[in-house]
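Engineer: The following feature annotations were taken from Swiss-Prot:
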ACT_SITE  HIS151  active site
MUTAGEN   HIS150 to Ala  Impairs histone deacetylase activity and transcription repression
MUTAGEN   HIS151 to Ala  Impairs histone deacetylase activity and transcription repression
MUTAGEN   HIS188 to Ala  Impairs histone deacetylase activity and transcription repression
MUTAGEN   TRP322 to Ala  Strongly reduces HDAC activity
MUTAGEN   GLU325 to Ala  Strongly reduces HDAC activity
MUTAGEN   GLY327 to Ala  Strongly reduces HDAC activity
Amino acid sequence: MVYEATPFDPITVKPSDKRRVAYFYDADVGNYAYGAGHPMKPHRIRMAHSLIMNYGLYKKMEIYRAKPATKQEMCQFHTDEYIDFLSRVTPDNLEMFKRESVKFNVGDDCPVFDGLYEYCSISGGGSMEGAARLNRGKCDVAVNYAGGLHHAKKSEASGFCYLNDIVLGIIELLRYHPRVLYIDIDVHHGDGVEEAFYTTDRVMTCSFHKYGEFFPGTGELRDIGVGAGKNYAVNVPLRDGIDDATYRSVFEPVIKKIMEWYQPSAVVLQCGGDSLSGDRLGCFNLSMEGHANCVNYVKSFGIPMMVVGGGGYTMRNVARTWCFETGLLNNVVLDKDLPYNEYYEYYGPDYKLSVRPSNMFNVNTPEYLDKVMTNIFANLENTKYAPSVQLNHTPRDAEDLGDVEEDSAEAKDTKGGSQYARDLHVEHDNEFY
């Protein structure tokens, strides 16, 4: 039997859905490498950025280089001992830290590489500063593709993740927002984020992932939270080969119900690209449009939103998809013909902004999905009334998260004005040039 993926409707945007987007990117992020043969390649963030710039999306949004997260900021979630270890360990002195390496699970999947701590601080800084800008009403959507490292634990690296930037970003959002919703569309379960907020009703976590003999082995249907957090963790365990139409038929009703009943005042969306068809480590069959539909759907609720990266191990497909999704966040449906960019040869032989589904068999039967949905909605019945939060004095903003002054930005160049000032200029929709 040959399985044919159902064609997906073209994605559309409404003029009324225009949002102010703050995009965080650090040019150094692509310089870091986990090591030869390791599937995680930070270079994909640089490839996505190159596409985003060459499509002209820089005219539509403000671009920032976030301050790297400090030790003090990282320790809002992680233990001092663990962060201290990350800041001191290098490939040269690894022998001295043998005991700690075992304790903190740093080794095979999470190797020590040159610049490890700096890489973590870039990832954490983007998510924390994005959250701070949302808190102050400076933007409606914050984007940090260097973030999304959802497996990292309080004092342990896991699944290519060392610093859990998502948890740090959510902690920042909780200073202003009574309820935060976290949605995860990575093929792997968002275990680190779920674990961090498993006992609270102030954060609802919702993860759509492959379950069954697959890393990290958590995220089954009956994991719903404990104590005050009971029913505030939602897990949607899926099987191999899920296609666009099937994914949409699960994603949209679940998110709609959560939005209706939980009424979050901010949402964090982890856009792991390993749920795309043809991923080196994934086993789903989503096209670029199927993945992007999730972003567009969450955006349509008009709630302050932070978008972070995550997994994704076929670099050309991750870059294409994140670029297309950045367009949607800016209310633009990008043209399929790729503009010339410095990584153009990666996108052959078609050179199109497209990730097509394969003829992979969809193991997710309607009966299985009905059972999953019935279970989830039964649990959500218990969250019908959004939990309230006691009024508290909001602590002063961290000085490190203040706006960058132009004086401290990069030196002025030949065109007059600084690059920083031009990055903040957003072109009006009616401009002709």
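Using N, Cα and C of the backbone, Cβ positions are placed for all residues, glycine too.
None of the substitutions listed is reflected here, since the structure keeps the original residues.
Here the structure is a predicted model, which means the values were calculated and not measured.
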Engineer: Kindly assign HIS151 (mutagenesis position) to one of the three DSSP-derived states: helix, strand or coil.
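Structural biologist: In the DSSP reduction, HIS151 (mutagenesis position) maps to coil.
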Engineer: Under a three-state reduction of DSSP output, how is HIS188 (mutagenesis position) classified: helix, strand, or coil?
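Structural biologist: Note: HIS188 (mutagenesis position) is coil by DSSP, not helix or strand.
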Engineer: Near HIS188 (mutagenesis position), which of the mutagenesis positions HIS150, HIS151, TRP322, GLY327 can be found within 10 Å, Cα to Cα?
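Structural biologist: So the list is HIS150, HIS151.
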Engineer: What whole-number Å value do you get for the CA-CA distance of GLU325 (mutagenesis position) and HIS150 (mutagenesis position)?
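Structural biologist: Between the Cα atoms of GLU325 (mutagenesis position) and HIS150 (mutagenesis position), the distance comes to 20 Å.
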Engineer: Look at the mutagenesis positions HIS150, HIS151, HIS188 and tell me which residue has the greatest number of other C-beta atoms within 10 angstroms of its C-beta.
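Structural biologist: Highest number of other Cβ atoms within 10 Å: HIS150.
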Engineer: Round to a whole number and give the Cα-to-Cα distance in Å for the pair HIS151 (mutagenesis position) and GLY327 (mutagenesis position).
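Structural biologist: About 27 Å separates the two Cα atoms.
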Engineer: Taking 10 A as the limit, how many CB atoms besides its own sit near the CB of GLY327 (mutagenesis position)?
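Structural biologist: For GLY327 (mutagenesis position), the 10 Å Cβ neighbour count is 23.
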Engineer: For a quick check of packing: other C-beta atoms within 10 Å of the C-beta of TRP322 (mutagenesis position), how many?
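Structural biologist: Result for TRP322 (mutagenesis position): 28 other Cβ atoms within 10 Å.
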Engineer: Rounded to a whole number, how many Å is the Cα of HIS150 (mutagenesis position) away from the Cα of GLY327 (mutagenesis position)?
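Structural biologist: With the alpha carbons as reference points, the distance is 24 Å.
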